[in-house]
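Trainee: This structure is in structure tokens; I'll ask about it shortly.
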Amino acid sequence: MFALKSILVTSLITSTALAHFTLDYPQSRGFVDDTENQFCGGFNTVEARQPFPLGSGPVHIDSHHALATIVAFISTSSNPTSFDDFNTTSNGTAIPLASSIFQVPQGEKCFNIDLQSLNVGLTNGSEVTLQIQYDGGDGNLYQCSDLVLIEGYEVPSNETCTNDASKASNATSTSSGSATATSAAATSSSSGTSGAIKEVVGFGALSLALGIAGLIIL
């Protein structure tokens, strides 16, 4: 009986640890735990685009780590295939980060992004892909969502975000207006990616530093 209980507990812990995070709104392209460390979580094909506010709109995630560092960024490419597509528009304009770099504890969290304020020429009907980069301490993970931006679009009432996690006291000072000079190339052996992978510089180090700071505060 003891052995059986031990197995059950171990299985529960393992399954919980494997489920890193999900992008719940806007709905992600898909989720497979084993490929979440790849570009767009391993889902490299553009899906049906969902309506999303041109101005401020909510993003909902479910974080399965005790503490995780998050940042959001977008691509204006009709078919982004690498992190390079999230750095510049087709005419070479640098795309700022869509959110600050901030931390969240475990659980369902939300934050707001204002894509129109990025000043990269987005208008009513613009098509973009949103990518969330997440680090819970065991490497960067990704989820993507394909969107069409609608001026004045009202999200479902149950998807609004009033307790914005990116505005919490542990959010960093990196703003959505920061340039993509904060991105740098890093090679990856993950399948399904094309070209050099672009990741936020020092993202893992920042996550560690913020975690240490949190421990000191505690």
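In case you wondered, yes, glycine gets a Cβ from its N, Cα and C as well.
No noted substitution is present; original residues retained.
Below are the features I grabbed from Swiss-Prot:
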- H20 to A: Leads to a hypomelanization phenotype and growth defect on copper-deficient conditions (MUTAGEN)
- H20, H65, D138: Cu(2+) binding site (BINDING)
- H64 to A: Leads to a hypomelanization phenotype and growth defect on copper-deficient conditions; when associated with A-65 (MUTAGEN)
- H65 to A: Leads to a hypomelanization phenotype and growth defect on copper-deficient conditions; when associated with A-64 (MUTAGEN)
- D138 to A or S: Leads to a hypomelanization phenotype and growth defect on copper-deficient conditions (MUTAGEN)
Trainee: Roughly how many Å separate the Cα of H20 (mutagenesis position) from that of H64 (mutagenesis position), to the nearest whole number?
Mentor: 5
Trainee: What is the Cβ neighbour count of H20 (mutagenesis position) at a 10 Å cut-off, with all protein chains included?
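Mentor: Its Cβ has 22 other Cβ atoms within 10 Å.
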Trainee: Rank the mutagenesis positions H65, D138 by how many other Cβ atoms lie within 10 Å of each Cβ and give me the one with the fewest.
Mentor: D138
Trainee: Can you tell me how far the Cα of D138 (mutagenesis position) sits from the Cα of H64 (mutagenesis position), in Å?
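Mentor: Cα-Cα, rounded: 12 Å.
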